[in-house]
Amino acid sequence: MYQDLIRNELNEAAETLANFLKDDANIHAIQRAAVLLADSFKAGGKVLSCGNGGSHCDAMHFAEELTGRYRENRPGYPAIAISDVSHISCVGNDFGFNDIFSRYVEAVGREGDVLLGISTSGNSANVIKAIAAAREKGMKVITLTGKDGGKMAGTADIEIRVPHFGYADRIQEIHIKVIHILIQLIEKEMVK
């Protein structure tokens, strides 16, 4: 009944991944991002991650696998997803939704820390404000974006972009693969 739809969905996902994989710049950006994050941890820094909707879940997943574990047991790494409901509701109510991430970065971000901003469109105003706040603090910035990078294009030290112009879920599927690879590479870098 739905077999053709299932095949089409899986084929489109495979094609999106294949297109991303063809561009060596993506491979180099992932490697550079992992080294940047590990270097920050080694120097006593931390990573803050943020995004909206599914990207918010990815930001939380990224932090959880760093503080918890990925595939093997090892020490936890300093990672915080900006996801505290009381913070988000307070700042959203008192200042506005566009400030929910930047206020947190202003409060706890330090020079030498890293911000991971995730947006499939690259146009999330609250992530863009978080990037500006991170810059004010002297933090490094890594972004996971999609399509043409949107307004976030060119704002990061390292941008990892999935140039897919269809639905956001295809971009998110690549983002989670990138997140898992970043964690794997960070773990390798941390034991060097």
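Yeah, the Cβs are placed from backbone N, Cα and C, and that goes for glycine too.
Just so you know, the substitutions we noted aren't modelled in this structure.
Under the heading substrate binding site, Swiss-Prot lists GLY54, SER55, HIS61, GLU65, ASN93, ASP94, SER119, THR120, SER121, SER124, ASP169, GLN172, HIS180. GLN172 (Zn(2+) binding site) carries a helical DSSP state (H, G or I). Listed in sequence order, the residues of the same chain lying 6 or more apart from GLN172 (Zn(2+) binding site) and placing their CB within less than 8 Å of its CB are GLY54, SER55, ASP58, THR120.
Here Swiss-Prot flags HIS61, GLU65, GLN172, HIS180 as Zn(2+) binding site, drawing on similarity to another entry.
Per Swiss-Prot, the feature domain 'SIS' maps to 37-192.
Annotation for HIS61 (mutagenesis position): same-chain Cβ neighbours under 8 Å, separated by at least 6 residues, are ILE176, ILE179. Listed in Swiss-Prot is the mutagenesis experiment HIS61 to Gln, annotated as follows: Almost no effect.
Mapped onto three states, the DSSP output places GLU65 (mutagenesis position) in helix. Annotation for GLU65 (mutagenesis position): spatial neighbours ILE179, HIS180, ILE183, criterion Cβ-Cβ under 8 Å with sequence separation of six or more. In Swiss-Prot, a mutagenesis experiment is listed as GLU65 to Asn or Gln, annotated with the note No activity.
Quoted from Swiss-Prot, the note attached to the mutagenesis of ARG69 to Gln states: Almost no effect. Proximity of ARG69 (mutagenesis position) to non-local residues of its own chain (separation of 6 or more, Cβ distance below 8 Å) is seen for GLY76, given in sequence order.
Its own atom aside, the Cβ of ASP94 (mutagenesis position) has 9 Cβ atoms within 10 angstroms in the protein chains shown. Recorded in Swiss-Prot as a mutagenesis result, ASP94 to Asn carries the remark: No activity.
In the three-state DSSP scheme, THR120 (mutagenesis position) is classed as coil. The mutagenesis experiment THR120 to Ala is recorded by Swiss-Prot, whose note states: No activity.
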Message: Just to verify a number: CA distance, ASP169 (substrate binding site) to ASP94 (mutagenesis position), in angstrom, no decimals.
response: 32
Fewest Cβ neighbours within 10 Å, where candidates are the recorded positions ASN93, SER119, THR120: ASN93
- prompt: How big is the gap, in Å, between the Cα of SER121 (substrate binding site) and that of ASP94 (mutagenesis position), rounded to a whole number?
  reply: 26
Query: Between ASP94 (mutagenesis position) and SER119 (substrate binding site), how far is it from one CA atom to the other, in Å?
result: 24
